[in-house]
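A.B. asks: Feature table excerpt (Swiss-Prot):
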ACT_SITE  Cys38  active site, nucleophile
ACT_SITE  Cys321  active site, nucleophile
BINDING   Thr34, Arg43, Arg45, Arg67  DNA binding site
DOMAIN    85-183  domain 'HTH araC/xylS-type'
VARIANT   Glu75 to Asp  In strain: B
VARIANT   Ile318 to Val  In strain: B
VARIANT   Thr330 to Ser  In strain: B
Amino acid sequence: MKKATCLTDDQRWQSVLARDPNADGEFVFAVRTTGIFCRPSCRARHALRENVSFYANASEALAAGFRPCKRCQPEKANAQQHRLDKITHACRLLEQETPVTLEALADQVAMSPFHLHRLFKATTGMTPKAWQQAWRARRLRESLAKGESVTTSILNAGFPDSSSYYRKADETLGMTAKQFRHGGENLAVRYALADCELGRCLVAESERGICAILLGDDDATLISELQQMFPAADNAPADLMFQQHVREVIASLNQRDTPLTLPLDIRGTAFQQQVWQALRTIPCGETVSYQQLANAIGKPKAVRAVASACAANKLAIIIPCHRVVRGDGTLSGYRWGVSRKAQLLRREAENEER
């Protein structure tokens, strides 16, 4: 339950002048000359102070004969829900084909650009621009997966033209649209299998860097898993440089005090990359819960989505999804087996004690 606060009328007026969204739910203000009452954060033009009166809630303002503002809808009981509704509306506007600027978006949801940007990021964990880019990337993937042409897919995703897409092609899909459509066609990926302390390991590398580190017990299963990631990629020869890279990866997997300095080719959605980036900040020897990880990226309600992002990790140990446990501290699922997860955590705990 929200704790009641005692504000003077002068303090309330300052909140109205600042259009402070944090004051929503604390009180409403009414304007005698218009007969309308509003939330403190309402974007309507300010009235003169002498024409403004304050009420504890919408019920009192209604009882005094005032009408609710159609713009800020102060009669809604839950101010937090009201703000969430605005962000939800902003998300739907960002998902339209026509790009929208922050200023235009703020105007449509009746907020200042500054407050919208801050509240949007606090609610979704992403900026409005990043949300729009992630949505475009999703639509592009879906369209390409359906067999649509590259040009049609680019336009359907909301890019104004092909050149706008190609300037951001690498960060949108991690490869060209044509390569994505054909399962990584013409994408050179080399791989090697080796033993490590955790069993068999498959290390794969693209032109951009290490793109997969997979663990298992059966070579055929590991190769099949890689082929599902890049079904049409070319199998590049394993040259001496790549063999050295494989040795560095194995050394890093076997000894956690040997950090991997090789470039990584991390491919995933904007949300997945956000989760994976947060995972890499968890210190060796420590664990967090899925809820704590969701909180860390600013999305406390996205616990299941966070767990799915952990399960989609393609770079075992380097992106340490094994450091995420249930809320009660017990081990949950792990892409490469719960027993490996337990082994990794024991090893890291022992290393920290030395």
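Each Cβ is built from the backbone N, Cα and C atoms, and glycine gets one as well.
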A.B. asks: Looking only at the domain 'HTH araC/xylS-type' (85-183), what is the model's average confidence as pLDDT?
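C.D. replies: Its mean pLDDT is 69.
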A.B. asks: So the record assigns Thr34, Arg43, Arg45, Arg67 to DNA. If I measure every Cα pair among those residues, what is the longest distance in angstrom, as a whole number?
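C.D. replies: With Thr34, Arg43, Arg45, Arg67 as the binding residues for DNA, the largest Cα distance is 17 Å.
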A.B. asks: Hey, which of the binding-site residues Thr34, Arg45 is the loneliest by Cβ count within 10 Å?
C.D. replies: Arg45
A.B. asks: For Ile318 (variant position), what is the tally of other C-beta atoms lying within 10 angstroms of its C-beta?
C.D. replies: 20
A.B. asks: About how far apart, in whole Å, are the alpha carbons (Cα) of Cys38 (active site, nucleophile) and Glu75 (variant position)?
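C.D. replies: Computed Cα spacing between Cys38 (active site, nucleophile) and Glu75 (variant position) is 9 Å.
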A.B. asks: Quick one, of the recorded positions Glu75, Cys321, which Cβ has the fewest other Cβ within 10 Å?
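C.D. replies: Least crowded of the recorded positions Glu75, Cys321, by Cβ count within 10 Å, is Glu75.
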A.B. asks: Across all the protein chains here, work out how many other Cβ atoms are within 10 Å of the Cβ of Arg43 (DNA binding site).
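C.D. replies: Within a 10 Å radius of the Cβ of Arg43 (DNA binding site) lie 17 other Cβ atoms.
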A.B. asks: Among all the protein chains here, how many other CB atoms are within 10 A of the CB of Thr330 (variant position)?
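C.D. replies: Step by step: centre on the Cβ of Thr330 (variant position), count other Cβ atoms within 10 Å, giving 7.
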A.B. asks: Can you give me the same-chain residues 6 or more apart in sequence from Arg67 (DNA binding site) with a CB-CB distance under 8 Å?
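C.D. replies: Looking at Cβ-Cβ distances below 8 Å from Arg67 (DNA binding site), excluding near sequence neighbours, one finds Gly35, Ile36, Phe37.
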A.B. asks: Determine, to the nearest whole angstrom, how far the Cα atom of Ile318 (variant position) is from the Cα atom of Arg45 (DNA binding site).
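C.D. replies: Answer for this pair: 53 Å between alpha carbons.
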A.B. asks: Please report how many Å separate the Cα atom of Thr34 (DNA binding site) from that of Cys321 (active site, nucleophile), as a whole number.
C.D. replies: 57
